[in-house]
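Below is one structure; the comments refer to it alone.
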Amino acid sequence: MGIQGLAKLIADVAPSAIRENDIKSYFGRKVAIDASMSIYQFLIAVRQGGDVLQNEEGETTSHLMGMFYRTIRMMENGIKPVYVFDGKPPQLKSGELAKRSERRAEAEKQLQQAQAAGAEQEVEKFTKRLVKVTKQHNDECKHLLSLMGIPYLDAPSEAEASCAALVKAGKVYAAATEDMDCLTFGSPVLMRHLTASEAKKLPIQEFHLSRILQELGLNQEQFVDLCILLGSDYCESIRGIGPKRAVDLIQKHKSIEEIVRRLDPNKYPVPENWLHKEAHQLFLEPEVLDPESVELKWSEPNEEELIKFMCGEKQFSEERIRSGVKRLSKSRQGSTQGRLDDFFKVTGSLSSAKRKEPEPKGSTKKKAKTGAAGKFKRGK
């Protein structure tokens with residue numbers, strides 16, 4: 001879910017914090033991508049006649065086709081992607097995960113009813129609601145990435161939190177995900193729609209945290225409290241407080257504690273056993289990989305092993321996969337050129353958003369497990 005309504009709120013009250021770019025604008029940029037979010041998009045979008053792609057054994061292959069071709073497209077445009085996979089979800093997320101299970105069970109019932117009624121559009125809608133990224137999907141995508149020479153990392157917990165840590169450390173330019181809570185975790189730059197389908201023709205949206213805070217007149221801790229009021233994955237929000245009201249309250253009272261003291265409890269009842277303090281702490285001090293322990297490396301694709309996996313096991317067209325590998329190899333030769341703004345510091349524009357910010361005190365960092373294409377060095 002991320003943060004409810006945050007993207008629209010920023011567009012309404014801090015529009016200068018957003019800019020839209022074509023994918024070509026990111027030539028030479030390293031980007032940390034929320035892998036689970038991307039795989040979910042591929043499972044939803046890469047379909048044939050409304051159904052996911054499958055091989056003869058009935059195994060789903062939509063995620064592999066999506067990962068293969070979208071990654072090649074990024075590389076062809078000079079982007080150097082590193083995929084970050086989710087680790088163990090924080091305990092605070094258990095309530096949200098339980099709600100998702102309930103919604104899936106309800107969607108399953110509605111799907112059966114739609115199938116019985118022969119309502120094709122309803123069947124497609126509820127089928128997509130049942131899409132879930134599994135361990136097998138993740139493992140197969142990791143294997144594919146390693147054969148493509150693309151680095152990936154295993155986060156100890158939430159992928160978007162570790163993506164944010166990589167941006168703050170200057171290891172990558174931006175975090176790419178549809179989950180807006182990447183900003184709540186402190187990512188200086190967030191990119192949306194990077195892995196969206198080309199057919200949708202969505203421009204890439206770039207959100208700059210420093211400009212958001214400046215426009216709202218908030219610091220990061222106050223912004224975190226605003227996000228909690230809007231609604232997050234980690235605790236309930238106060239019913240009856242909409243986005244604009246939440247902004248007004250935070251700007252006036254500066255913290256959730258002070259807001260609660262001044263609210264009419266009959267009109268705005270606070271959730272029972274409200275875990276807003278724990279959620280606040282989680283956003284400011286998440287369990288993340290240690291960016292200094294990570295050395296990112298993009299290497300030459302292993303063509304024959306890719307053919308063995310994608311064509312032999314997953315039954316994709318050999319001609320198409322070999323063509324994709326050629327495109328990938330060619331893109332590597334062109335992406336070695338750097339960006340001019342990596343050498344010259346430009347000030348006073350969105351593109352000069354801070355590349356590095358200090359970690360909050362007590363931030364829990366762990367060394368991430370790394371794929372074959374990503375190597376470790378000792379932390380500084």
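Glycine is treated like the rest: Cβ placed from N, Cα and C.
Substituted residues are absent from this model; it holds the original ones throughout.
Look at Swiss-Prot and you will find Asp34, Asp86, Glu158, Glu160 tagged as Mg(2+) 1 binding site. According to Swiss-Prot, the DNA binding site annotation covers Arg47, Arg70, Glu158, Gly231, Asp233. As annotated by Swiss-Prot, Mg(2+) 2 binding site applies to Asp179, Asp181, Asp233. For the mutagenesis result Arg29 to Ala, the note given in Swiss-Prot is No significant effect on exonuclease activity or flap endonuclease activity. The annotation that Swiss-Prot gives for the mutagenesis experiment Asp34 to Ala reads: Loss of flap endonuclease activity but substrate binding activity is retained. According to Swiss-Prot, the mutagenesis experiment Arg73 to Ala carries the annotation: No significant effect on exonuclease activity or flap endonuclease activity. While the structure shown retains the original residue, Swiss-Prot records the mutagenesis experiment Lys80 to Ala with this note: No significant effect on exonuclease activity or flap endonuclease activity. The annotation that Swiss-Prot gives for the mutagenesis experiment Arg103 to Ala reads: No effect on flap endonuclease activity or substrate binding. According to Swiss-Prot, the mutagenesis experiment Asp179 to Ala carries the annotation: No effect on flap endonuclease activity or substrate binding. Quoted from Swiss-Prot, the note on mutagenesis experiment Asp181 to Ala is: Loss of flap endonuclease activity but substrate binding activity is retained. The annotation that Swiss-Prot gives for the mutagenesis experiment Ser187 to Ala reads: Fails to translocate from nucleoli to the nuclear plasma. Among the mutagenesis results in Swiss-Prot, Ser187 to Asp has the note: Diminishes nucleolar localization. The residue drawn here is the original one. Under the heading of mutagenesis, Swiss-Prot lists Arg192 to Lys and annotates it as follows: Impairs ability to localize to sites of DNA replication or repair. For the published mutagenesis Asp233 to Ala, Swiss-Prot gives the following note: Loss of flap endonuclease activity and substrate binding.
Everything Swiss-Prot records as a feature, shown here on the structure.
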residue: Arg29; record: mutagenesis position; DSSP class: coil
residue: Asp34; record: mutagenesis position; DSSP class: strand
residue: Arg70; record: DNA binding site; DSSP class: helix
residue: Lys80; record: mutagenesis position; DSSP class: strand
residue: Asp86; record: Mg(2+) 1 binding site; DSSP class: coil
residue: Glu160; record: Mg(2+) 1 binding site; DSSP class: helix
residue: Asp181; record: mutagenesis position; DSSP class: helix
residue: Ser187; record: mutagenesis position; DSSP class: coil
residue: Asp233; record: mutagenesis position; DSSP class: coil
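When the Cα of Gly231 (DNA binding site) is compared against those of the recorded positions Asp34, Asp86, Glu160, Asp179, Arg192, the shortest separation belongs to Asp179. Cα-Cα distances to Glu158 (Mg(2+) 1 binding site) place Asp34 within 10 Å, out of the mutagenesis positions Asp34, Asp179, Asp233. Cβ environment of Glu160 (Mg(2+) 1 binding site): Asp34, Met37, Ala175, Thr177, Asp179, Asp181, Cys182, Phe185, Ser187 lie under 8 Å away, each six or more residues apart in the same chain. Neighbour counts of Cβ atoms within 10 Å were compared across the recorded positions Arg70, Arg73, Lys80, Arg192; the minimum falls on Arg73. The Cα of Lys80 (mutagenesis position) lies closest to that of Arg29, out of the recorded positions Arg29, Arg73, Asp86, Arg192. Excluding Asp34, Asp86, Glu158, Glu160, which define the Mg(2+) 1 site, the same chain contributes Ser36, Met37, Val84, Ala155, Ala159, Ala161, Ser162, Cys163, Thr177, Asp179, Cys182 within 8 Å (Cβ to the Cβ centroid), listed in sequence order.
Reported as a whole number, the C-alpha separation between Arg70 (DNA binding site) and Asp233 (mutagenesis position) equals 28 Å.
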